[in-house]
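The next block holds one structure in the form of structure tokens; read it before the comments.
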Amino acid sequence: MNPRTVQPLDVPPLYCPIPPEIHPDLALIEKRSIDWFQGFGVFPGEAGRALLRGWQFPALAARAYPEEDAERVRIVADFVHWTTFDDVLIDTDHSHVDDVLPGAPPDLLAVATKMVRMLEVPDAALLPGDPWIRSLMDLRRRLGTIAAPEQMARWTGAFREYLLAATWKRFCRQARRLPSLADYVTMRTADGGVQMYVALSEVVGGYRLTDRDLATPAVRAVTEMALTLIAWDNDLFSHYKESLTAGPCINLIDVIAGERGCSLEDAVPVAVAMRDRVMCRYMAVRERTERDLGVAARRYVRSLDRWIAANIDMSATSTRYTNPLNRPATEMPRARFTPARTDLPSDDSPLALPFPDIAWWWD
């Protein structure tokens, strides 16, 4: 890939009043997770190991689950490593995976459908046993030994939702067309894939949620807000990386710039204001409703808090975003996100954002 000449954008600190936490066994979780991933032949050798360590995916899991069993936290770290498949499947970025999978699947919808079906029926070998499929099915097997059937069904449903939204994003890239901002808001919450990690919270934590717990309007609202915050924050952190790949950059910043007819630099504070307003609403709804929830639902909401904070704290120093092509500083500029947090929102308006599918969060 011939990288474009791109300068990283200045991203201001993000409002997040949730304190940072981290698992005391991070070093062990990281070692075992990278060993597991490299065991399938991906990111081989010391160079691959250094790249994975710089990305800090085990730290994301360790920050999201700072008190849970280390081996269960490692399953999440393994899964986050696996989702680098997104680079090939959705973003058609092969800059660091050419040695494993030389091209994106020609029919994403067919691949996605078969992949989900294999999670539902693990004995059905519907796709070739390449390293990505073998590692995914290993995760499925391990989860099946500790998760209840309804928990596996929720995780598989979250996986399906992610791949459906990802198909939309892939279409936009292939059509070289930016979606409208309203459509992007609808797409991005699911396309972020975080629902697949969050769906594992009860498994990692060793508790059981009921369908009623998750269907409660307040829990639905904070879940959707958390997923949206993480997705939009990822857009801010990953913009430099995405801008270096071929095709249009389907990112909140670019969509705002395209819709408003402004520069990318001017779109950044608009994106930050949007996420800050959602962060304010998240905290208000969360604090108002937590006392009315049962023990399991309270633990689940606490995991949402930690995911929001973990994503910011990991992303701010991950070389996946600061040095996406893994080049010396003399060859490629670095993105910098320090400080990553602020105690003051850039927009604390109590009014709903003007998008019909999320306005109900302010009801």
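Glycine is no exception: its Cβ is also placed from the backbone N, Cα and C atoms.
Annotated features in Swiss-Prot:
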MUTAGEN   P66 to A  Loss of activity with both Mg(2+) and Mn(2+)
MUTAGEN   V73 to A  Loss of activity with both Mg(2+) and Mn(2+)
BINDING   D93, D98  Mg(2+) 1 binding site
BINDING   D98  Mg(2+) 2 binding site
MUTAGEN   R154 to K or M  Loss of activity with both Mg(2+) and Mn(2+)
MUTAGEN   K169 to E  Shows only a slightly decreased activity with Mg(2+), but is almost inactive with Mn(2+)
MUTAGEN   Y184 to F  Retains 10% of activity with Mg(2+) but is inactive with Mn(2+)
BINDING   N234, S238, E242  Mg(2+) 3 binding site
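Take the mean position of the Cβ atoms of N234, S238, E242, the recorded Mg(2+) 3 site; other residues of that chain with a Cβ within 8 Å of it are D235, L236, F237, H239, K241, N251, Y321. Over all protein chains present, the Cβ of N234 (Mg(2+) 3 binding site) has 21 other Cβ atoms lying within 10 Å. Here the candidates are the recorded positions P66, V73, N234, E242. The one whose C-alpha lies nearest to that of R154 (mutagenesis position) is V73. Proximity note: of the listed recorded positions (V73, Y184, N234, E242), Y184 have a CA within 10 Å of the CA of K169 (mutagenesis position), given in sequence order. Cα spacing between S238 (Mg(2+) 3 binding site) and V73 (mutagenesis position): 24 Å, rounded to the nearest whole number. Cβ-based neighbour count (10 Å, all protein chains) for E242 (Mg(2+) 3 binding site) stands at 21. For the recorded positions P66, V73, R154, S238, the ranking by surrounding Cβ atoms (within 10 Å, all protein chains) places V73 first. In three-state terms derived from DSSP, P66 (mutagenesis position) belongs to neither a helical nor a strand segment and is classed as coil. If you draw a 10 Å sphere around the CB of K169 (mutagenesis position), it holds 20 other CB atoms from the protein chains shown. For V73 (mutagenesis position) paired with Y184 (mutagenesis position), the C-alpha to C-alpha distance reads 31 Å. Put simply, of the recorded positions Y184, N234, E242, the one whose Cα is nearest the Cα of P66 (mutagenesis position) is N234. Long-range Cβ neighbours of Y184 (mutagenesis position) (same chain, at least 6 residues apart, Cβ-Cβ under 8 Å): L178, I250, L252, V255. A helical conformation is recorded for S238 (Mg(2+) 3 binding site) in the three-state DSSP classification.
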